[in-house]
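Below is one structure; the comments refer to it alone.
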Amino acid sequence: MGKDKLHVNVVVIGHVDSGKSTTTGHLIYKCGGIDKRTIEKFEKEAQELGKSSFKYAWVLDKLKAERERGITIDIALWKFETPRYQVTVIDAPGHRDFIKNMITGTSQADCAILIIATGIGEFEAGISKDGQTREHALLAFTLGVRQLIVACNKMDTCKWSEDRFNEIVKETNGFIKKVGYNPKAVPFVPISGWHGDNMLEETTNMPWYKGWTKETKSGVSKGKTLLEAIDAIEPPTRPTDKPLRLPLQDVYKIGGIGTVPVGRVETGVIKAGMVVKFAPTNVTTEVKSVEMHHEQIPEGLPGDNVGFNVKNVSIKDIRRGNVCGDSKNDPPMEAASFNAQVIVLNHPGQIGAGYTPVLDCHTAHIACKFAELIEKIDRRTGKVMEAAPKFVKSGDAAIVKLVAQKPLCVETYADYPPLGRFAVRDMRQTVAVGVIKSVDKTEKGGKVTKAAEKAAKKK
């Protein structure tokens, strides 16, 4: 794997039977991090089970099964390379918590690949009012995934028909436009994830296909295959210039070292000697050292999963869901309340003021009350449709005032995207998603450790 290649994260979305696993499996199998030994092992098992038509989806099923059982998988298995990028598939849906993962997800996707089955009836099912295709695309857009690639899969099942492809492009264009994407900036690639047509190499089965084009602010790019479309993703900018925000995933107590919080740097930089503040617990202390993969590093940057050692802080003072920031540069604070744009995905009844589901925002998992429904809006244009509605139901978008039932630290989506989007969970499913528009922060005194005071004097 090329160490120096730029990393991009993609999420693969689409209807249940669109062929997501086969297509993703194919890319990982052909350009990825699965070593020959593992592949041979899988092939042997497949033959023993009479699955000798060993196809790529099986690679993914194996990986998924291991992941479901909680075996941590060598993450390289979910990676593949293009000429420019090292690509990580963040999550292939079909996973129970796909929607939740996409929102609180360990990483933000830079691009979504929407897989559409072109078979007669299949396409129509996926794109119908309640189809997952629509929900996934809406979700990706709401959560700030601004780049999209559409792969029209299973072209072999419709005899590689140009008319069918054009019909699907036309329909899909209409629907992604409604969601908010600009169809001109979206490459459409006709593929067969099973046979491999237009995946890595140009197909000979569709002589009519002249290639895809996409127009963005940075110009026009063209290509033939899905791999080329992925290679044409606009390089993401990582927010190192923003103040530090690091939501804690865990806090460990390590003998001889002390308290070690662990989490992913979302914005900014963390380094030894910094005086950091944890919100909403309001503890301020000095960072003694930062490490990644059990090695000390000079600094942790956005996207890095780091552990850092803090002085004079007990494991009781800080916990998962707390947010670490620089005490001298826009430190994080507790949110007394916050206003958010919420889109209701699937709730069986009506949601009114007083509704108190659980919110998953970054690593926090806390009950929040819908204190007030401020206005109902058109989710595409943002125009107000009704002031102070009594209720909202599935499909509606509204601006809502939320109050956490326990201390919580969140930020606006505009300032700190990963801390400004959330999933609303109830009845063991994601009933809504939200993007935070404004936060009412509370100032209150907290614990300042001796180490922090000393560090402050040194300066």
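Here the Cβ of each residue, glycine as well, is placed from N, Cα and C on the backbone.
If you draw a 10 Å sphere around the CB of G14 (GTP binding site), it holds 26 other CB atoms from the protein chains shown. Annotation source Swiss-Prot lists GTP binding site at 14-21, 91-95, 153-156.
Look at Swiss-Prot and you will find 5-240 tagged as domain 'tr-type G'.
Look at R84 (variant position): DSSP puts it in coil. Long-range Cβ neighbours of R84 (variant position) (same chain, at least 6 residues apart, Cβ-Cβ under 8 Å): K5, L6, D231, P235. Among the sequence features in Swiss-Prot, the natural variant R84 to K is noted as follows: In strain: M1-106.
Natural sequence variation is annotated in Swiss-Prot for K222 to R, with the remark: In strain: B-3501. Around the Cβ of K222 (variant position), 12 further Cβ atoms fall within 10 Å across all displayed protein chains.
Neighbour count (other Cβ atoms within 10 Å of the Cβ, all protein chains): 17 for D231 (variant position). Here the residue is the original one, but Swiss-Prot notes a natural variant at this spot, D231 to S: In strain: B-3501.
The Cβ of P236 (variant position) has 18 neighbouring Cβ atoms from other residues within 10 Å, across all protein chains displayed. Under the heading of natural variants, Swiss-Prot lists P236 to H and annotates it as follows: In strain: B-3501.
Close to A371 (variant position) in the fold, though at least 6 residues off in sequence, lie S337, A353, V400, K401, L402, V403, each with a CB less than 8 Å from its CB. Among the natural variants in Swiss-Prot, A371 to S has the note: In strain: M1-106. The residue drawn here is the original one.
Listed in sequence order, the residues of the same chain lying 6 or more apart from A404 (variant position) and placing their CB within less than 8 Å of its CB are A335, S337, L359, I366, A367, C368, K369. Under its natural variant annotations, Swiss-Prot gives A404 to S the following note: In strain: M1-106.
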Would you identify the secondary structure of A371 (variant position) according to DSSP, in three states?
-> strand
Inter-residue C-alpha distance, K20 (GTP binding site) and P236 (variant position) (nearest angstrom) | 24
Rounded to an integer, what is the Cα-Cα distance in Å between G14 (GTP binding site) and P236 (variant position)?
-> 23
